[in-house]
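Engineer: According to Swiss-Prot, the protein has these features:
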MUTAGEN   SER74 to Ala  No effect on phosphorylation, no effect on transcriptional activity
MUTAGEN   SER77 to Ala  Decreases phosphorylation and no effect on interaction with CDK7. Strongly reduces transcriptional activity
DOMAIN    183-417  domain 'NR LBD'
BINDING   CYS235, SER287  all-trans-retinoate binding site
MUTAGEN   LYS347 to Phe  Reduced methylation levels. Little effect on interaction with RXRA or NCOR1. Small loss in transcriptional activation
MUTAGEN   LYS347 to Ala or Gln  Greatly reduced interaction with RXRA and NCOR1 and transcriptional activation
MUTAGEN   SER369 to Ala  Abolishes phosphorylation and prevents phosphorylation of S-77
VARIANT   GLY391 to Ala  In embryonal carcinoma cell line RAC65
MUTAGEN   SER449 to Ala  No change in phosphorylation levels and no effect on transcriptional activity
MUTAGEN   SER456 to Ala  No change in phosphorylation levels and no effect on transcriptional activity
MUTAGEN   SER461 to Ala  No change in phosphorylation levels and no effect on transcriptional activity
Amino acid sequence: MASNSSSCPTPGGGHLNGYPVPPYAFFFPPMLGGLSPPGALTSLQHQLPVSGYSTPSPATIETQSSSSEEIVPSPPSPPPLPRIYKPCFVCQDKSSGYHYGVSACEGCKGFFRRSIQKNMVYTCHRDKNCIINKVTRNRCQYCRLQKCFDVGMSKESVRNDRNKKKKEAPKPECSESYTLTPEVGELIEKVRKAHQETFPALCQLGKYTTNNSSEQRVSLDIDLWDKFSELSTKCIIKTVEFAKQLPGFTTLTIADQITLLKAACLDILILRICTRYTPEQDTMTFSDGLTLNRTQMHNAGFGPLTDLVFAFANQLLPLEMDDAETGLLSAICLICGDRQDLEQPDKVDMLQEPLLEALKVYVRKRRPSRPHMFPKMLMKITDLRSISAKGAERVITLKMEIPGSMPPLIQEMLENSEGLDTLSGQSGGGTRDGGGLAPPPGSCSPSLSPSSHRSSPATQSP
């Protein structure tokens with residue numbers, strides 16, 4: 001009778017009850033075939049082997065330790081089937097296991113943990129009965145948290161988990177040493193200052209709201225669009241000011257400065273507004289304090305881009321980026337040698353290298369036990385570029401939806417760099433503030449030139 005393979009020890013070189021057992025390269029323990037019940041062993045000792053080998057009795061095992069007969073193993077047991085969890089009890093997404101008492105996905109697990117650890121208080125803007133599924137789970141934190149409780153997630157499990165982590169011995173730090181040299185420290189401070197001077201933090205703003213189309217999505221709310229486009233224009237100006245303060249940026253040719261600004265402007269705008277995301281209310285705040293919910297952002301002009309931007313904002317939350325990290329990531333987005341039509345891509349790469357090194361050292365100094373955070377931040381640049389590509393498409397459709405013309409600076413900044421000559425050659429092609437200056441051949445429109453004096457220190461950005 002074959003024994004249960006899961007309880008058999010894995011054979012290796014040595015003896016089993018005094019009998020030599022050759023090693024087998026099976027992942028699962030092999031089953032030894034042909035073993036008869038003990039009572040029948042004596043009568044079978046002198047019979048010819050049925051399957052090409054003999055089955056020795058205990059006595060034979062003791063007296064034939066030098067025998068050349070082999071014991072042929074049976075085929076290994078099949079590997080166990082992978083564990084299949086029920087879908088997430090909260091949103092029905094793919095579950096990653098049992099978390100805090102129920103089958104849950106990584107998203108709902110993290111949301112519940114953060115909500116309990118930070119004692120979050122959410123508000124439902126509807127009737128406190130929102131449908132929570134994979135698509136809608138980020139729209140109402142109040143109802144999502146209530147559903148977490150309804151399906152059985154445990155507060156105590158979160159607290160116990162946190163206490164357990166506190167008692168654990170600290171993990172050894174990464175063996176690689178990251179020294180914050182004076183040069184790197186000075187670069188970080190310059191970028192931090194450039195970011196803070198052109199983009200005030202959320203805690204510095206006096207937030208206010210508007211009731212315009214806050215409940216139902218429409219194709220475009222003209223009043224919201226007018227306000228949003230005004231703030232976006234100011235934000236573009238502030239982005240240019242930020243670029244001019246980055247070490248080495250103004251040493252590039254004017255054409256390369258314009259190419260980089262046009263290519264990265266939307267990346268930086270999205271990154272900046274997403275750092276002003278408030279998950280409790282599912283809102284974003286502009287630099288004048290205007291705070292819009294998801295529906296209002298859609299109606300202000302974001303349209304189909306809205307959910308992508310809010311999803312990205314949620315992905316930034318676990319990174320807990322400060323001003324230095326946001327500024328460095330913005331600078332890396334901007335000063336990037338793989339942009340098309342650069343005159344000096346090698347010089348741009350040389351300017352980017354110290355920024356990458358500064359971000360790596362700063363992130364790993366700030367989070368010594370989490371070495372994976374630096375690559376995770378860099379991966380956000382790929383996400384930003386993907387959203388920006390869709391944002392450029394959205395600008396094209398917006399031109400057909402808005403009653404008037406697109407604000408000149410927004411249109412000019414989001415035009416492909418190949419369209420510069422066309423823009424420059426237009427009569428009356430000046431912006432609201434820059435006038436209709438005609439640039440010399442090979443240069444760019446003056447409204448985008450980093451040397452332009454259009455911006456004012458008092459101007460705020462979104």
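Including glycine, each Cβ sits where the backbone N, Cα and C put it.
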Engineer: Is LYS347 (mutagenesis position) helix, strand or coil when read with DSSP?
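Structural biologist: Once the DSSP labels are grouped into three classes, LYS347 (mutagenesis position) ends up as helix.
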Engineer: In this structure, which of the recorded positions CYS235, LYS347 has the fewest other Cβ atoms within 10 Å of its Cβ?
Structural biologist: LYS347
Engineer: Within 10 Å of the Cβ of SER287 (all-trans-retinoate binding site), how many other Cβ atoms are there?
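Structural biologist: Step by step: centre on the Cβ of SER287 (all-trans-retinoate binding site), count other Cβ atoms within 10 Å, giving 22.
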Engineer: Find the shortest Cα-Cα separation between CYS235 (all-trans-retinoate binding site) and the recorded positions LYS347, SER369, GLY391, and name the residue that gives it.
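Structural biologist: Closest recorded candidate to CYS235 (all-trans-retinoate binding site) by Cα: GLY391.
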Engineer: Could you tally the C-beta atoms, other than its own, that fall within 10 angstroms of the C-beta of GLY391 (variant position)?
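Structural biologist: A 10 Å sphere around the Cβ of GLY391 (variant position) contains 19 other Cβ atoms.
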Engineer: Just counting, how many other CB atoms are there within 10 A of the CB of SER369 (mutagenesis position)?
Structural biologist: 11
Engineer: Roughly how many angstrom lie between the C-alpha atoms of GLY391 (variant position) and SER369 (mutagenesis position)?
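Structural biologist: Pair distance, Cα basis, whole Å: 36 Å.
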Engineer: Can you tell me the CA-to-CA distance separating LYS347 (mutagenesis position) and SER287 (all-trans-retinoate binding site), as a whole number of Å?
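Structural biologist: Answer for this pair: 33 Å between alpha carbons.
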Engineer: How many whole Å apart are the CA atoms of SER287 (all-trans-retinoate binding site) and SER369 (mutagenesis position)?
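Structural biologist: Computed Cα spacing between SER287 (all-trans-retinoate binding site) and SER369 (mutagenesis position) is 34 Å.
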Engineer: To what whole number does the mean pLDDT across the domain 'NR LBD' (183-417) round?
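Structural biologist: Here the mean pLDDT over the domain 'NR LBD' (183-417) amounts to 92.
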